[in-house]
Each structure stands twice: as structure tokens, then as C-alpha cells.
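Shown next, in C-alpha cells, is the structure this report addresses.
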Amino acid sequence: MTTSGHACPVPAVNGHMTHYPATPYPLLFPPVIGGLSLPPLHGLHGHPPPSGCSTPSPATIETQSTSSEELVPSPPSPLPPPRVYKPCFVCQDKSSGYHYGVSACEGCKGFFRRSIQKNMIYTCHRDKNCVINKVTRNRCQYCRLQKCFEVGMSKESVRNDRNKKKKETSKQECTESYEMTAELDDLTEKIRKAHQETFPSLCQLGKYTTNSSADHRVRLDLGLWDKFSELATKCIIKIVEFAKRLPGFTGLTIADQITLLKAACLDILILRICTRYTPEQDTMTFSDGLTLNRTQMHNAGFGPLTDLVFTFANQLLPLEMDDTETGLLSAICLICGDRQDLEEPTKVDKLQEPLLEALKIYIRKRRPSKPHMFPKILMKITDLRSISAKGAERVITLKMEIPGSMPPLIQEMLENSEGHEPLTPSSSGNTAEHSPSISPSSVENSGVSQSPLVQ
């Protein structure tokens, strides 16, 4: 701005603008700065302006000052210190933040989320007062979940979080094609084959029956018990074979393989026998073709567990599961990172993820008009766990009632499984030698039994 043909002189002023050189601005903004001169600032200090110069209004000064400040780069702000959270309220491990209302570690956050989303039902095999810390947190799922509630973790937070994710993905779900990737297709085929080759379907078996205690319930029919325990031992060996054929299972530590097999063995045994249920005769058929009615199953050793198992078998009928779905569900039961005492639970969880995805896609492709069938089938795992927990207690009762007749492999599979007490005070030295169901490779030049789980 000029007046009377000459520019107003601009004296040096003490202020923030004097610390920055003016020369770069014409270089950076030549079209804007080139034709302008800075306004005089005399009026700010009470000095009259030189003749011929007008005093700018305060509004003009404020506007121009602000504009000038915007051109000046500010020094970078120092980074805030990292936020420090209180230890996990549940197990006292290092917290990763506030999850579901409390400070929690990643392990307890994931455990609580899975427990709520899957409606898990846990059982404490002690006095429901187990100590939960970073060392013991995987030993009792019941007490760990109760501790989560006690410290203030919120069910609603999990559900709200889930609903939020559902809304965010609802548009994607409408257009989802549910096509198998090559990897998932290969995984599904391997599991179907592993299941079929370790568990023949009902239509492949030549059924035969027995008249032994078929009409009325008794406490225990020793003849049926001997036959049942022999068949159960063979079934366990087939489950071990099935597990070893699951992609990735043998890549786990030996300890984790055994932990998973012990924890899931009864689940899979019950699932398998229930798929061989014939509702018209109310019978179940074993792998050698032996077919027992409900009364005989009770007398063979199932006892108070009998009606629970038959009810579960009836609930499976409307689901019309095929061999692929049964195999995948068995694999999901087995490979589960929630099992206590695992060395690498995160690795197990990651191994389970493609199994869940494969089952979801397979079910929805097979039943496109029944979108809710996948969660219905998956929820059967909760029922299986509840029944198998009672089944483990039943085996312990049988061990006390008929000492010396418990097959060693059944005993081993249930020993310390999911928090159960050992069936015997110490491992038997040479019982495995006398079991016709255990391969001779289980015993190597010694009278000491060696677990077939690690062969």
C-alpha cells in the first residue's frame, strides 16, 4: 500500500516477526508477496505515523498479523510420554489397555470375549475358589471367568462391540459369495478324508446286537462293560490318528498335542457315537457293528450319562450333518486355544481360525437358505463340553467301583484332563503290555508304558 507516491518507512519492532528473515517469502510466494509492503506498526507504540501515511485499523493489524503467523512454521511438539496402564485386573500380567471396562492383558481380554461370544459353560473341579494369576490363569477356566466378572468386565461391552462390528460389515455380508479359497478347499478335503478313514459311517457297518441286559436297567453289566471299554480304547486310538492327520497339529509341541487330545477326547467320542444314532430303534452303533439300545448303553457303563447322550443325539438329527461337517467340528473341538495348561495357546488359536472359516463357508454353500445353521452347529461344542465333563466324572466313579478293570489308554486320556484329578495315584508300570488295543510300538524294550499319543 502506498500514499503520496512514497512508501511508509517500517522501523524495527521488538516482536516475534523480527526473528525470521523476510527474504524467503518472496521466493516462496512471489505472486502474493511481490506487490505488497508491510503496514507501519508505529501506532502500536504510541508514536504518530510519518506524514503521508495512514494508520491501519486494529482489525487490519490483527488480520495481517494472523496471516503472517500462519506463514511461520512452528517447532515440532514433543511426543507425549507412553501411556502406562495398571496391571491386568484379572491375572496381574502386563496390561495392554482398558478392555470391556477394566485394565486387562491381551490374554484375559481374548478369553473373556470368546467365553461371552460362544456362551461357554465351564466347570471348576475344585472348590470354585482357585487363585488366578499370570501363572495359574489357564488352569481353571471357570474361576478365571468369575474373576473377570468380579473385577468388572462387562458382558454388554462384548455384545455392543460385536453388534458394532456386525453393522460395519453388514453391507459386505450382503454381497459375500462364500467361495472356498484353494487353501480352505484343500484343508476341508484333508479333514473329510481323515474323518472318514478313522470313523466309518453307519451305512458301512454290518450291525449286530446282543440280548445281554436289554430289557431293564442295572447298575453295571460287566460283560457289556468289558466289550464297551475294549471298543472305546480302539476309538481313542482312531481319534489320535485323526488328530495327527490334521494340518498343523503335529507342528505343535508334544506337550500341547497331548493336552489337546486329553481335553477333547471325550468330546469327539460322544460326537462320533451320536452320529451313529438310529432314532427308530433308539440305538447306537459302535465301529465293529455292535448295536446297543438305550438300556444296554446305560448298563454298559454310561449310567446317569445315558439320557444326556441320547438327548444330544436327537438334537443332532435336524442339523443333518455330513462327514465333512462332523470332521471339521471334531477338529475345532480338538484344536482350541482355551484349553488349560497349553504352552502356546496363541499358536493353537491361529491353527483353529481356518477351520472355523472352512466350516462356515462349507455349511453356507451346502445350505444357502439357512444362514443360521453355522452358529447352531458350532454351539454344539458347548453341549459336548458339558456332557464330557460329566463323562469324565462317570469314568472316575467306574474306576472306584471296578478297580483294576480300567483300560490304560482310557485312563491316560482322562488323567489330569481339563483339571480332573488323576484316576490313580501314580502311573502303572506295565499295564500297557497287556492291552490288546495298544500297538506294540507303544512299548519299546521296556516294561514301562509309553504314551501312544507321542508315537
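Here the Cβ of each residue, glycine as well, is placed from N, Cα and C on the backbone.
Those substitutions? Not in this structure, it's all original residues.
According to Swiss-Prot:
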DOMAIN    183-417  domain 'NR LBD'
MUTAGEN   M120 to E  As a heterodimer with RXRA, reduces transcriptional repression on DR1 and reduces transcriptional activation on DR5. Reduces binding affinity for DR1 and DR5 DNA elements; when associated with E-366
MUTAGEN   T188 to I  No effect on transcriptional activation in the absence of hormone
MUTAGEN   L222 to I  Reduced transcriptional activation in the absence of hormone. Even greater reduction in transcriptional activation in the absence of hormone; when associated with D-223 or S-232. Great reduction in transcriptional activation in the absence of hormone; when associated with D-223 and S-232
MUTAGEN   G223 to D  Greatly reduced transcriptional activation in the absence of hormone. Even greater reduction in transcriptional activation in the absence of hormone; when associated with I-222 or S-232. Great reduction in transcriptional activation in the absence of hormone; when associated with I-222 and S-232
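Here the features listed in Swiss-Prot are placed on the structure.
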residue	record	DSSP class
M120	mutagenesis position	coil
T188	mutagenesis position	helix
L222	mutagenesis position	helix
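Of M120, L222, G223, all annotated as mutagenesis positions, the residue with the shortest Cα distance to T188 (mutagenesis position) is M120. Within 10 Å of the C-beta of T188 (mutagenesis position) we count 22 further C-beta atoms, all protein chains included. G223 (mutagenesis position) counts 13 other C-beta atoms within 10 Å of its own C-beta, drawing on all protein chains shown. When Cβ neighbours within 10 Å are tallied across all protein chains shown, the highest count among the mutagenesis positions M120, L222 belongs to M120.
L222 (mutagenesis position) sits 36 Å from M120 (mutagenesis position), counting Cα to Cα. In this structure the C-alpha atoms belonging to M120 (mutagenesis position) and G223 (mutagenesis position) are separated by 37 Å.
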